[in-house]
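Taken verbatim from Swiss-Prot:
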BINDING   Trp112, Ser146, Ser147, Ile148, Trp169, Ser170, Ser171, Arg292, Tyr296, Ala374, Thr375, His396, Ala397  FMN binding site
MUTAGEN   His120 to Lys  170-fold higher rate constant for hydrogen peroxide elimination
MUTAGEN   His120 to Asp or Asn  Loss of hydroxylation activity. 7 to 10-fold higher rate constant for hydrogen peroxide elimination
BINDING   His120, Ser146, Arg263, Pro264, Tyr265, Phe266, Tyr296  substrate binding site
MUTAGEN   Ser146 to Ala  Decrease in rate constant for hydroxylation by 6-fold
MUTAGEN   Ser171 to Ala  Failure to form reaction intermediate; when associated with V-396. Decrease in rate constant for the formation of intermediate by 11-fold. Increase in rate constant for hydrogen peroxide elimination by 1400-fold
MUTAGEN   Ser171 to Thr  Increase in rate constant for hydrogen peroxide elimination by 8-fold
MUTAGEN   His396 to Lys  Reduced binding with flavin. Lower rate constant. Denatured above pH 10
MUTAGEN   His396 to Ala  Decrease in rate constant for the formation of the reaction intermediate by 100-fold. Denatured above pH 10
MUTAGEN   His396 to Val  Failure to form reaction intermediate; when associated with A-171. Decrease in rate constant for the formation of the reaction intermediate by 300-fold. Denatured above pH 10
Amino acid sequence: MENTVLNLDSDVIHACEAIFQPIRLVYTHAQTPDVSGVSMLEKIQQILPQIAKNAESAEQLRRVPDENIKLLKEIGLHRAFQPKVYGGLEMSLPDFANCIVTLAGACAGTAWAFSLLCTHSHQIAMFSKQLQDEIWLKDPDATASSSIAPFGKVEEVEGGIILNGDYGWSSGCDHAEYAIVGFNRFDADGNKIYSFGVIPRSDYEIVDNWYAQAIKSSGSKMLKLVNVFIPEYRISKAKDMMEGKSAGFGLYPDSKIFYTPYRPYFASGFSAVSLGIAERMIEAFKEKQRNRVRAYTGANVGLATPALMRIAESTHQVAAARALLEKTWEDHRIHGLNHQYPNKETLAFWRTNQAYAVKMCIEAVDRLMAAAGATSFMDNSELQRLFRDAHMTGAHAYTDYDVCAQILGRELMGMEPDPTMV
């Protein structure tokens, strides 16, 4: 046989591009266009260069830049899960999640914070009609940040509660008109009732304490509440929201998204951001490797066999993560379409699938970063930002796979849920 000479500058690069192509395009066909014929994903792609350009300055700012918020609101993404009666879009979870994946490749902090501002609208739609009217009839563009761990101290009073406390990790709070906060009430027998309340921006102070090493631009600051009165119509039991018993459940009988619990919507952004980071890491690694040579010998290391093996394995791993998430998102969409409330096992899979996908994305990013060279750790390197941000997506309580593995394992073995794991 005649020996074949492989042209590393063309043949290998084209082969790698063929591998990457399915990842970039796998879900674009599913987007639903608006009346102008342009899908939300296409609108995201149009503003993506400016979002990416702002990424480094956004880290220095430690919150989402005003320009990014303006761009995203101009295309209407903040209305993704708002009821149509208030001008919302009621997007399907697959369509929305893929927008966040794309956005995260440009700026993970922006994607993290804005996805939560969007998904909180789904949760608000589970509260009373009185609350929804109060928010969206006054300002149809209003959004809410959140801090739902029960940090505060509750005092029961006539018509509601008085709440005091410091509420951390409220991503996107600088750009929200309201906040959803968590707290514990107690019934007559002394049992805890985990609940949520909605408060307007005038009722709390934002404490600028967000000094993090990753997802820096999310602006996940602390909310300080001092003697805040929350009336009953702005309060809901968390359990009711997960079981279809809240005041807002059933208000929108024609909706395809409000017959599933709020929590899978709330959490969808975490895994979508992780996936977007990992997919961008593959592209950024490929761009860097094209002309990378060893400093001491001049040898081409970027297209050497070890680099090709790493990029191949990470590509497969990220594709597997995407496939798992797409199946989860689509299952969620079908449940909503059929007004079919998910059972406990389905909810357990929805929760834990996302955490496992995040785990795979982090592993894929780590594999590439380990072979990206010292310059990839410089402050101005996109790769080190992607590396840091990827790990932060796995640090959230909802994406902790050690917890999620126990949740799913208990469900699969017919055991009762552990109340210490949420």
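Placed from the backbone N, Cα and C atoms, the Cβ positions cover glycine too.
Location within the structure of each feature annotated in Swiss-Prot.
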residue	record	contacts (Cβ under 8 Å, 6+ apart)
Trp112	FMN binding site	Ala104, Ser171, Ile215, Ser218, Gly269, Phe270, Val273, Thr393
His120	mutagenesis position	Thr143, Ala144, Ser145, Ser146, Ile180, Phe266
Ser147	FMN binding site	Tyr167, Gly168, Trp169, Ser170, Ala179, Ile180, Val181, Gly182, Met222, Leu223
Arg263	substrate binding site	Met241, Met242, Arg351
Tyr265	substrate binding site	Phe81, Leu93, Thr119, His122, Gln123, Ile257
Tyr296	FMN binding site	none
His396	mutagenesis position	Phe270
Ala397	FMN binding site	Val403, Val422
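DSSP classifies His396 (mutagenesis position) as coil under the three-state reduction. Long-range Cβ proximity for Pro264 (substrate binding site), meaning a same-chain Cβ under 8 A and a gap of 6 or more residues, is found for Leu93, His332, Leu347, Trp350, Arg351. Each of the binding-site residues Trp169, Phe266 was ranked by the number of other C-beta atoms within 10 Å, and first place falls to Phe266. Highest Cβ count within 10 Å among the recorded positions Ser171, Thr375: Ser171.
Counting every protein chain shown, 26 other Cβ atoms lie within 10 Å of the Cβ of Ser146 (mutagenesis position). Between the farthest pair of Cα atoms in the FMN binding residues (Trp112, Ser146, Ser147, Ile148, Trp169, Ser170, Ser171, Arg292, Tyr296, Ala374, Thr375, His396, Ala397), the distance is 53 Å. Of the residues the record lists as binding substrate, namely His120, Ser146, Arg263, Pro264, Tyr265, Phe266, Tyr296, the two whose Cα atoms sit farthest apart are 53 Å from each other.
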